[in-house]
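Since the structure comes first, as C-alpha cells, the remarks are kept for the end.
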Amino acid sequence: MAAEEPQQQKQEPLGSDSEGVNCLAYDEAIMAQQDRIQQEIAVQNPLVSERLELSVLYKEYAEDDNIYQQKIKDLHKKYSYIRKTRPDGNCFYRAFGFSHLEALLDDSKELQRFKAVSAKSKEDLVSQGFTEFTIEDFHNTFMDLIEQVEKQTSVADLLASFNDQSTSDYLVVYLRLLTSGYLQRESKFFEHFIEGGRTVKEFCQQEVEPMCKESDHIHIIALAQALSVSIQVEYMDRGEGGTTNPHIFPEGSEPKVYLLYRPGHYDILYK
C-alpha cells in the first residue's frame with residue numbers, strides 16, 4: 001500500500017485577510033507595550049514634581065560621565081533648584097505653564113497683564129477659524145488656573161492642580177492651540193523654518209496641536225510671542241565645552257521662565 005502523501009498546508013496568498021489580522025495583532029501588541037511604558041513613566045514621575053535641590057542631577061549620570069558632570073557643575077553656578085516634569089512629550093507646555101503661574105503669585109502687575117491677554121486669546125483663535133465650541137472648555141480651564149493664582153492660592157494647591165491629569169492636560173491643549181494660532185498668524189515668517197515641504201497649517205496639525213508631540217525652537221518662539229512671556233532655556237547635551245548653552249526667546253527680552261532642556265525633555269529651573 002503506497003504511503004499517503006503528506007497533506008500540504010494550504011498557504012494563504014499574499015495580501016490575504018490572515019496577513020491583515022497578523023499586522024493588526026502586531027500593531028495592537030506595539031500599542032499595548034507603549035501603554036505599559038507610559039503607565040510605568042506615570043507611576044515613577046508626577047506630572048510636575050516638588051521643587052528639588054539642583055544637585056539631584058548629579059545622581060542621574062555616572063560619576064565618570066565628565067561631560068554631563070561638568071555641565072551640571074556649571075549650571076549650579078546659575079541655578080539652585082529644579083522642578084521636574086513627566087517625560088510624556090507635553091513637558092515643555094506643562095513646565096512653562098507651572099513656572100509662569102507660580103511666578104505670578106508674587107507679581108500682581110504681570111498677573112493682570114497676563115490675565116487680560118489670556119482672556120482675549122480665545123477670541124483671537126476663533127477669529128482665525130478655530131471652533132469656539134471645541135476650544136471653550138480648554139480656555140475655561142486655563143482661565144480657572146489664572147484665577148486660582150489671582151486668589152493667592154498656595155504653591156502646594158497650584159501644584160495639586162497641575163498634577164490633576166484632566167486639568168493639567170486641558171492646560172497643555174490650550175497652550176498648544178495658542179502656539180498653533182500664533183504660528184499660523186505669522187505663517188509668512190515661520191514657513192521658512194518648516195521642513196518637508198509642509199505648509200505652516202500642516203505642520204501645526206501634525207506637530208503642534210496633537211498631545212505628546214515634542215517641542216522645539218519654533219514652538220517656544222511662538223508661545224513666548226503669543227503670550228508675551230520671555231523664556232530662557234538652558235541647553236544641556238553632549239556637545240563640547242563644559243557649559244550649558246542659554247537661549248532667550250525672544251532674543252533680547254528679560255526672561256520670566258527658566259527651563260532646562262536635555263535631549264527630548266524640559267524641566268523647570270530656579271535661581
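Any Cβ shown, glycine's included, is placed from N, Cα and C.
A quick note: this is a predicted structure, and the numbers were derived from the prediction, not measured.
The number of other CB atoms found within 10 A of the CB of D88 (mutagenesis position), across every protein chain shown, is 18. Secondary structure at D88 (mutagenesis position), as computed by DSSP, is coil. What Swiss-Prot lists as active site is D88 (among others), and the listing cites experimental evidence.
Of all Cβ atoms in the protein chains displayed, 26 besides its own lie within 10 Å of the Cβ of C91 (mutagenesis position). Residues or ranges marked as active site, nucleophile in Swiss-Prot: C91.
Among the features that Swiss-Prot reports, active site is placed at H265 (among others). Contacts of H265 (mutagenesis position) defined by a Cβ separation under 8 A and a same-chain sequence distance of 6+ are given as T85, P87, C91, in order along the sequence. A strand conformation is recorded for H265 (mutagenesis position) in the three-state DSSP classification.
On the 0 to 100 pLDDT scale, the domain 'OTU' (80-271) averages 96 in the predicted structure. The annotation domain 'OTU' is assigned in Swiss-Prot to 80-271 on the grounds of sequence analysis.
According to Swiss-Prot, the mutagenesis experiment C23 to A carries the annotation: Abolishes only ubiquitin-vinylsulfone adduct formation.
Under mutagenesis, Swiss-Prot gives C23 to S with this note: Does not affect ability to deubiquitinate DEPTOR.
In Swiss-Prot, a published mutagenesis experiment is listed as Y26 to A, annotated Abolished ability to deubiquitinate RPTOR.
For the mutagenesis of Q33 to R, Swiss-Prot gives this note: Impairs inhibition of UBE2N/UBC13. The structure shown keeps the original residue.
Under the heading of mutagenesis, Swiss-Prot lists I37 to T and annotates it as follows: Impairs inhibition of UBE2N/UBC13.
Here the residue is the original one, while Swiss-Prot reports the published mutagenesis D88 to A with the comment Abolished ability to deubiquitinate DEPTOR. Does not affect ability to deubiquitinate RPTOR; when associated with A-91 and A-265.
Where Swiss-Prot documents C91 to A as a mutagenesis experiment, the accompanying text is: Prevents RNF128 autoubiquitination, and stabilizes RNF128 in vivo. Abolishes both ubiquitin-binding and adduct formation with ubiquitin-vinylsulfone. Does not affect ability to deubiquitinate RPTOR; when associated with A-88 and A-265.
According to Swiss-Prot, the experimentally introduced change C91 to S is described as follows: Abolishes hydrolase activity in vitro. Does not affect ability to inhibit RNF168. Does not affect ability to deubiquitinate DEPTOR. Abolishes ability to inhibit RNF168; when associated with E-88 and A-265.
Here Swiss-Prot notes a mutagenesis experiment, A116 to T, with the remark: Does not affect ability to inhibit UBE2N/UBC13. Taking Cβ-Cβ distances under 8 Å and a sequence separation of 6 or more, A116 (mutagenesis position) has no neighbours in its chain.
Among the mutagenesis results in Swiss-Prot, T134 to R has the note: Impairs inhibition of UBE2N/UBC13. The residue drawn here is the original one. Counting only same-chain residues six or more apart in sequence, none has a Cβ lying under 8 angstroms from the Cβ of T134 (mutagenesis position). Secondary structure at T134 (mutagenesis position), taken from DSSP and collapsed to helix, strand or coil, is helix.
Quoted from Swiss-Prot, the note on the mutagenesis of F190 to S is: Fails to inhibit ubiquitin conjugation by UBE2N/UBC13. Less than 8 angstroms from the CB of F190 (mutagenesis position) sit L183, V200, I218, A222, each of them six or more residues away in the same chain.
Where Swiss-Prot documents C212 to A as a mutagenesis experiment, the accompanying text is: No effect on RNF128. Around the Cβ of C212 (mutagenesis position), a 10 Å sphere holds 10 further Cβ atoms from the protein chains shown.
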